[in-house]
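Novice: This is the structure I want to talk about, given as structure tokens.
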Amino acid sequence: MLERTYIEDVTPDDDGEDTTIAGHVHELRDLGGILFVIVRDATGRLQVVAKEDDTPDLFETAEGLSSEDVVQVTGTLEASDQAPGGVELAPTELTVVSEATDVPSIEISKDVDADLSTRLDERHLDVRKPSTKAVFSLRSKAMGAMTDWFYDNRFEEVDTPELSTAGAEGGADLFPVVYYDKEAYLSQSPQLYKQILVASGVDRLFEVGHAFRAEDFGTSRHVSEIAMFDVELGYVEDHHDVMDVQEESLRHTIRHVVEHAQRELDELGSDLSVPEADFPRITFEEAREILADEYDHVPEDDNDLDTKGERLLGEYFEEQGHPAVFVVGYPDEKFYYRQDVDGDDVASRKFDLLYRGQELSSGGQREHDIERLTAKMREQGVEPENFEFYLDAFRYGVPPHGGYGLGIDRLIQQLAGLDNIKEAILFPRDPDRLEP
């Protein structure tokens, strides 16, 4: 390994210390006899000050540098009020590790916006921009914190197939794949496998994986390949137990980001605070009443909210100090595995979590009685015979259970304050993009 200190670990308190850094040449400024070289690594930027009178050979090497060359620099740290971050490096050794042979097609060192399509085409360059790199550093810290919360609370991580003979949610938005001599599809959701595992005795589980939706869309909220954080737990009394888990884990995640990713938040200009108060839990009917009474907005679909409705509900509750809100009791007409509310022919124990005006997750209590489950499948036009691998798990005693699937990409979009979900994904996939 090349000897180096990460730039984020360098502080003015290190004045007088010798150190070595390595990274890309972010910016060059020649003042005649003094050359300022801003070096950028994965954690930050540090100013290197080369002086012709002090180190003529090194200065000559520095004069030959180009933007994005990879360098290794050894020298003495000097505290300076004029330097970015209050400290700079007086170099004694400068090695060019790798030369940049082409001029980058994207401006990396300056705050100049390229259109999103160009940024995604040149993602290997775009990720070098500090603002883009901050998104994925934040994402890494957020998902590490969320995963840790589930490990600490006795959940087990599982892996389920991303190839299957049928989709958990049915419909036409499945990607068919060639699988030997059989018909197969990319996974819409690990839902059926999560329930099979709960029935098998793995009663607190989570999975970080991908789901695929063959939908033709053109919005800032959708992509074809989705990163998901799926959760399922057994022995629940009702869907509120599931919401409790999601609320506590999300609050922990946001707190970790606020405490450990402030550099990234500052780079992104995202003003993030921890939602300490309980997340409000309102019924689906109450949500529609708020939209009608406060905003004169009525979603066209009587059984769902629309994008505008979610945004308006976000504004309504953020004004009251609640960036997150659960909407509970959606009409039960789409998914056979969701449990109905006793004595109510319409509502289900389904919920959505809205955060900063966007749906992050859907979840609820599942149906664990095989007779009711089979009847609901037939009511919704699903042939139970095609899901025998799933139904067989319910013949041997299944605890009441529930869970949810959280869209990781949407969560990062909201934490980072991004306009488009594709900005939160390293290599997004949509109907028009299959590379890089």
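From the backbone N, Cα and C atoms, a Cβ is placed for every residue, glycine too.
According to Swiss-Prot, the mutagenesis experiment H26 to A or Q carries this note: Enhances enzyme specificity for tRNA(Asp) over tRNA(Asn), by decreasing the ability to form Asp-tRNA(Asn). Looking at Swiss-Prot, the entry for mutagenesis of P84 to A or K says: Enhances enzyme specificity for tRNA(Asp) over tRNA(Asn), by decreasing the ability to form Asp-tRNA(Asn). Marked as L-aspartate binding site by Swiss-Prot: E169, R213, S362, R366. What Swiss-Prot records for R213, A214, E215, R221, H222, V223, E359, G407, I408, D409, R410 is ATP binding site. Annotated Mg(2+) 2 binding site per Swiss-Prot: E359, S362, in sequence order. Per Swiss-Prot, Mg(2+) 3 binding site is recorded for E359.
Help me see these features in their spatial surroundings.
Specialist: Counting every protein chain shown, the Cβ of H26 (mutagenesis position) has 20 other Cβ atoms within 10 Å.
Under 8 Å, Cβ to Cβ, and six or more positions away along its own chain, P84 (mutagenesis position) finds I38, R45, L46, Q47.
Taking all protein chains in view, 18 other C-beta atoms sit within 10 angstroms of the C-beta of S362 (L-aspartate binding site). In the three-state DSSP scheme, S362 (L-aspartate binding site) is classed as strand.
The Cβ of H222 (ATP binding site) has 18 neighbouring Cβ atoms from other residues within 10 Å, across all protein chains displayed.
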Novice: For E359 (ATP binding site) and H26 (mutagenesis position), what Cα-Cα distance in Å is obtained after rounding to a whole number?
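Specialist: Pair distance, Cα basis, whole Å: 38 Å.
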Novice: At 10 angstroms around each C-beta, which of the binding-site residues R213, R410 has the fewest other C-beta atoms nearby?
Specialist: R213
Novice: Fill in the CA-CA distance, E215 (ATP binding site) to R366 (L-aspartate binding site), as an integer in Å.
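Specialist: Taking the Cα atoms only, E215 (ATP binding site) lies 26 Å from R366 (L-aspartate binding site).
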Novice: Between all pairs in R213, A214, E215, R221, H222, V223, E359, G407, I408, D409, R410 (listed as ATP binders), what's the biggest Cα distance, rounded to the nearest Å?
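Specialist: Greatest Cα separation within the listed binding residues comes to 19 Å.
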Novice: Roughly how many Å lie between the Cα atoms of H26 (mutagenesis position) and R410 (ATP binding site), rounded to a whole value?
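Specialist: Pair distance, Cα basis, whole Å: 30 Å.
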Novice: Most Cβ neighbours within 10 Å: which of the binding-site residues E215, E359 is it?
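Specialist: Per the Cβ count, the most surrounded site is E359.
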